[in-house]
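Written out below as structure tokens is the structure these notes cover.
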Amino acid sequence: MDVERLQEALKDFEKRGKKEVCPVLDQFLCHVAKTGETMIQWSQFKGYFIFKLEKVMDDFRTSAPEPRGPPNPNVEYIPFDEMKERILKIVTGFNGIPFTIQRLCELLTDPRRNYTGTDKFLRGVEKNVMVVSCVYPSSEKNNSNSLNRMNGVMFPGNSPSYTERSNINGPGTPRPLNRPKVSLSAPMTTNGLPESTDSKEANLQQNEEKNHSDSSTSESEVSSVSPLKNKHPDEDAVEAEGHEVKRLRFDKEGEVRETASQTTSSEISSVMVGETEASSSSQDKDKDSRCTRQHCTEEDEEEDEEEEEESFMTSREMIPERKNQEKESDDALTVNEETSEENNQMEESDVSQAEKDLLHSEGSENEGPVSSSSSDCRETEELVGSNSSKTGEILSESSMENDDEATEVTDEPMEQD
């Protein structure tokens, strides 16, 4: 836009007694809404801005009356006139261009784009008005009218006076010093500053030498490692063929194993069938053997019972015979005792007679009678010993027979039970 034409339109608006809408100034507000570029000072277009704002609020109220429903309980209800006066009071108190000038111009030029109700529109205007930061017009900083700005961002135009950046955050923001850009790949000194050209050339030569040495060492390392890791492609092909052959062998071995497993499973099944048959036959044999054993045991039991009965009968018959034998043995014992007593008496009488004969003869007799008497004594002693041994044997036999009878007698009631 032409700044001179804009300034003339603003002067005409102030001179008029009856304020009306000016198309040139409306075009200026549309330009600010699109680009955010304010080419003139705030004091120059402040009056028309307030006039346009008041007119838009009044038109919005007439076209969109207040809603019929109750107000929102979460929001404080403020009447239209009070909200209008508050907004106008804030705007008249500005001494500079608010940094939300672009959004305010959008609301003034197209109010129904985002709002349909009066209350919401007024709250949107109030939110954009209650700010503190200010911006300067682009003409004051750059003295040119060929700058492009969109939403607060500067874009270079055809003017050569455009710098790299423009201060859009207000007058208080300091500008940084223009320092040469340093690439990260360039060598740096210990102080963080770029080195001189001579040192750069020397460093470049050193870097080239290092690169050559590194490349040579890397090639040597690769050549040393290559026989271990990276082999010749022909060898790789041979290895691949070897792997394929091994895979085929493994596949064949797997097939052979499968067939072997199948055959073994069939053999196992046949063996199991044979075992079942053998077990069945062995069971039959066991049954037959059990039957024969049962018959044998029954016959043995019958024979044992018959033998017991016979032994029982014989024992009963033997009891009186044994009693008679015992009686006879007792009689024999008594007879033997009587004979032994008689023999003793005879021996005593013989001894007394021999003594008498010795006394009467007084040693005049020969040794013959003495020897005869001694022989007689020996014979009598032998007879007595034989009789005593016989009697001992008889007693031992009788005691053994008595013990056998007692055991047989004790066994008989057990067998009867």
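Note that Cβ sites are derived from N, Cα and C of the backbone, with glycine treated the same way.
For the mutagenesis of PHE99 to Ala, Swiss-Prot gives this note: No effect on RPA2-binding; decrease in PPP4C-binding. The structure shown keeps the original residue. DSSP assigns PHE99 (mutagenesis position) to coil, not to a helix or a strand. PHE99 (mutagenesis position) is surrounded by 18 other CB atoms, counting those within 10 A of its CB over all protein chains shown.
Annotation of the published mutagenesis ARG103 to Ala in Swiss-Prot: No effect on RPA2-binding; loss of PPP4C-binding; the original residue is retained in the structure shown. Within the same chain, residues at least six positions away from ARG103 (mutagenesis position) with a Cβ under 8 Å of its Cβ are ASN128.
In the shown protein chains, 20 other C-beta atoms lie within 10 A of the C-beta of GLU106 (mutagenesis position). The DSSP secondary structure for GLU106 (mutagenesis position) is helix. Among the sequence features in Swiss-Prot, the mutagenesis site GLU106 to Ala is noted as follows: No effect on RPA2-binding, nor on PPP4C-binding.
Taking CA atoms as the reference points, PHE99 (mutagenesis position) and GLU106 (mutagenesis position) are 13 Å apart.
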